[in-house]
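A.B. asks: Structure provided below as structure tokens; questions to follow.
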Amino acid sequence: MSKTFLRPKVSSTKVTDWVDPSFDDFLECSGVSTITATSLGVNNSSHRRKNGPSTLESSRFPARKRGNLSSLEQIYGLENSKEYLSENEPWVDKYKPETQHELAVHKKKIEEVETWLKAQVLERQPKQGGSILLITGPPGCGKTTTLKILSKEHGIQVQEWINPVLPDFQKDDFKGMFNTESSFHMFPYQSQIAVFKEFLLRATKYNKLQMLGDDLRTDKKIILVEDLPNQFYRDSHTLHEVLRKYVRIGRCPLIFIISDSLSGDNNQRLLFPKEIQEECSISNISFNPVAPTIMMKFLNRIVTIEANKNGGKITVPDKTSLELLCQGCSGDIRSAINSLQFSSSKGENNLRPRKKGMSLKSDAVLSKSKRRKKPDRVFENQEVQAIGGKDVSLFLFRALGKILYCKRASLTELDSPRLPSHLSEYERDTLLVEPEEVVEMSHMPGDLFNLYLHQNYIDFFMEIDDIVRASEFLSFADILSGDWNTRSLLREYSTSIATRGVMHSNKARGYAHCQGGGSSFRPLHKPQWFLINKKYRENCLAAKALFPDFCLPALCLQTQLLPYLALLTIPMRNQAQISFIQDIGRLPLKRHFGRLKMEALTDREHGMIDPDSGDEAQLNGGHSAEESLGEPTQATVPETWSLPLSQNSASELPASQPQPFSAQGDMEENIIIEDYESDGT
């Protein structure tokens, strides 16, 4: 039997693997041939997935004896390779969920996805258009696994889009293109967008091809897109056109899965803005990070099974180490499983073998009796945390809450020395968090974090003197970051002064036993500075457009010239100029000004630029996002204008400014000249 006979049994890695493991180099270092390892991995995974029970139970099955091996297996040494693969198989694949009960996802989220699948797939109307679902959430929270398990249980086919790999451009192909003796041959190329459109058309029109082991007794199917073509991130309008067309001609549901990112790249807002979601009726289901309690149960189950099977070959972590792993993975269960396997697979010299027949509970008692000193124990926990290796991130809502609520730990006289009596008013308990670390984990620039802090700090104070002191710290922090020449150097110092100053100024929260009148929830809001700064930039553009004859900067034009023009009785025929002067040059006669409308800050906000709320100029030096990218801004130009050159410059007016409504009849009116009568006549 030749090796080619085994090749049709090898399926795609995308289908068999739950996730690309981080331990592929284990198999590369082995002496097993490629065809042997591949065929074994596919056969074992397919048998465990389809015909066997759950993963945790199937891992207890013993291997076959040597006498039952075929001649082909003995030739290629499959006995040793099976033992090697069973010992070094990535745990993220070995313990992947197979049923709903094994999912580390909240039951309400599973029911929400299942309800959508039943309504859009199982109860779908014949002439119903294409429905679209957007699933978001942090990496490793079970988005794709939940969808595939529910689809498998309900008998729904999943046709998944995978970005095609372009063929390599060989040197001979390059020579053949420019060979004068032969005909000109272009290198065959097709854009990913064209391939993606063709895939959607074929997937919604034809059924899935029946592969080895597939069950196609049902015609219910969904299209899954998790890895979008890269061109859509540059030109999102092309994706929007594809979505609009699919809603009209689609025959099966289309599901997109996008992972959240706290590093500043908000792909959901770029690819699926609010307008497109409302226009195409896109449903949105957001997953939360895996809860520490659920993750702890999942890791304990893996540790128990591995300890019973390979107790002498792995290092069994204790409860403290597992809790440290759960804290360091930030709700990513894949990262936690990989870290658990990596931390347990240490060298033979560091292994602590157990005696035969010793249970895991007795081994834990033995480890407690032989526990080392505290500094060594702390170093071991730090080693496990370093193995986890994932940066801990905070949403903006939680980061602001840690600063504004400023929880503290009570100290005794033995813990730290007290301040002298003349400095007793500055005495505070130790903070539970480091403000600099909180800002760093929020993945936000320091000056932007100060804006959110300035907007919300007043509601957390009880004394006016404390508010005055906190405002002084914020003012000093703004001075440090005000100069653009030194902003990059002093930004971290400015944020440190602002955060620590606000926390220190709040005397009502200066001690652990008094938390500012209780720890009741207070809503947070986005800074009003965004709306005010947007209005200021629009007024500058309008002033330059309406008064081009005055060669003055926008600031001087609005503070020195326009207020005086509002007091003069110079007639003007341009209604836009009149409205603008009345808006800028005259203040309303109000004793009490109402607060601007505030936009609430949700618990999943990233604090990044939001074009719908006027945040696009927050960090671009007063320019909009389009101007910073070099894109021209569009303006509303009325078609009925026929003004002189001195007044016909409103083509750059923003849409929020009043536009002139003069018609052709108004332009033919005579100019009214008012005579000045002196007191002596």
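Placed from the backbone N, Cα and C atoms, the Cβ positions cover glycine too.
Original residues only.
Relevant sequence annotations retrieved from Swiss-Prot are reproduced here:
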| type | residues | note |
| --- | --- | --- |
| BINDING | G137, P138, P139, G140, C141, G142, K143, T144 | ATP binding site |
| MUTAGEN | K143 to E | Impairs phosphorylation on S-656. Abolishes interaction with the RAD1-RAD9-HUS1 complex; does not affect interaction with RFC3 |
| MUTAGEN | K143 to G | Impairs phosphorylation. Impairs interaction with DNA and the RAD1-RAD9-HUS1 complex; does not affect interaction with RFC3 |
| MUTAGEN | S191 to A | No effect on phosphorylation by ATR |
| MUTAGEN | T633 to A | Impaired phosphorylation by ATM and interaction with NBN |
| MUTAGEN | S646 to A | Reduces by 50% phosphorylation by ATR, and abolishes interaction with RAD1. Abolishes phosphorylation by ATR and checkpoint activation without affecting interaction with RAD17, RFC3, RFC4, ATM or ATR; when associated with A-656 |
| MUTAGEN | S646 to D | Abolishes interaction with RAD1; when associated with D-656 |
| MUTAGEN | S656 to A | Reduces by 50% phosphorylation by ATR, and abolishes interaction with RAD1. Abolishes phosphorylation by ATR and checkpoint activation without affecting interaction with RAD17, RFC3, RFC4, ATM or ATR; when associated with A-646 |
| MUTAGEN | S656 to D | Abolishes interaction with RAD1; when associated with D-646 |
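How buried are these features, and what lies next to them?
C.D. replies: All protein chains included, P139 (ATP binding site) registers 17 other Cβ atoms within 10 Å of its own Cβ.
According to DSSP, K143 (mutagenesis position) sits within a helical segment. Sequence-distant neighbours of K143 (mutagenesis position) (same chain, 6+ apart, CB under 8 A from its CB) are I135, T136, G137, I257, S259, F287.
Classification of S191 (mutagenesis position) by DSSP places it in coil, neither helical nor stranded. For S191 (mutagenesis position), the count of additional Cβ atoms within 10 Å of its Cβ stands at 10 [all protein chains shown].
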A.B. asks: Does T144 (ATP binding site) have same-chain partners at least 6 apart in sequence with Cβ under 8 Å from its own Cβ, and which are they?
C.D. replies: L224, E226, I257
A.B. asks: List every residue in the same chain as G142 (ATP binding site), at least 6 positions away in sequence, whose Cβ is under 8 Å from its Cβ.
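C.D. replies: Correct list: P97, L103, A104, V105, F287, V290, I333.
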A.B. asks: At 10 angstroms around each C-beta, which of the binding-site residues G137, P138, G140 has the fewest other C-beta atoms nearby?
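C.D. replies: Candidates: the binding-site residues G137, P138, G140. Fewest Cβ atoms within 10 Å: P138.
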A.B. asks: Taking the Cα atoms as reference points, how far is P138 (ATP binding site) from S191 (mutagenesis position) in Å?
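C.D. replies: Spelling it out, the Cα of P138 (ATP binding site) and the Cα of S191 (mutagenesis position) are 30 Å apart.
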A.B. asks: Using C-alpha positions only, work out which of the binding-site residues P139, G140, C141 is nearest to S191 (mutagenesis position).
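C.D. replies: Out of the listed candidates, the nearest Cα belongs to P139.
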A.B. asks: Can you give me the residues near the recorded ATP site, meaning same chain, not G137, P138, P139, G140, C141, G142, K143, T144 themselves, Cβ no more than 8 Å from the center of the site's Cβ atoms?
C.D. replies: S259, F287, P289, D332
A.B. asks: Looking only at DSSP and grouping its letters into three states, which state does P138 (ATP binding site) belong to?
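C.D. replies: The three-state answer is coil.
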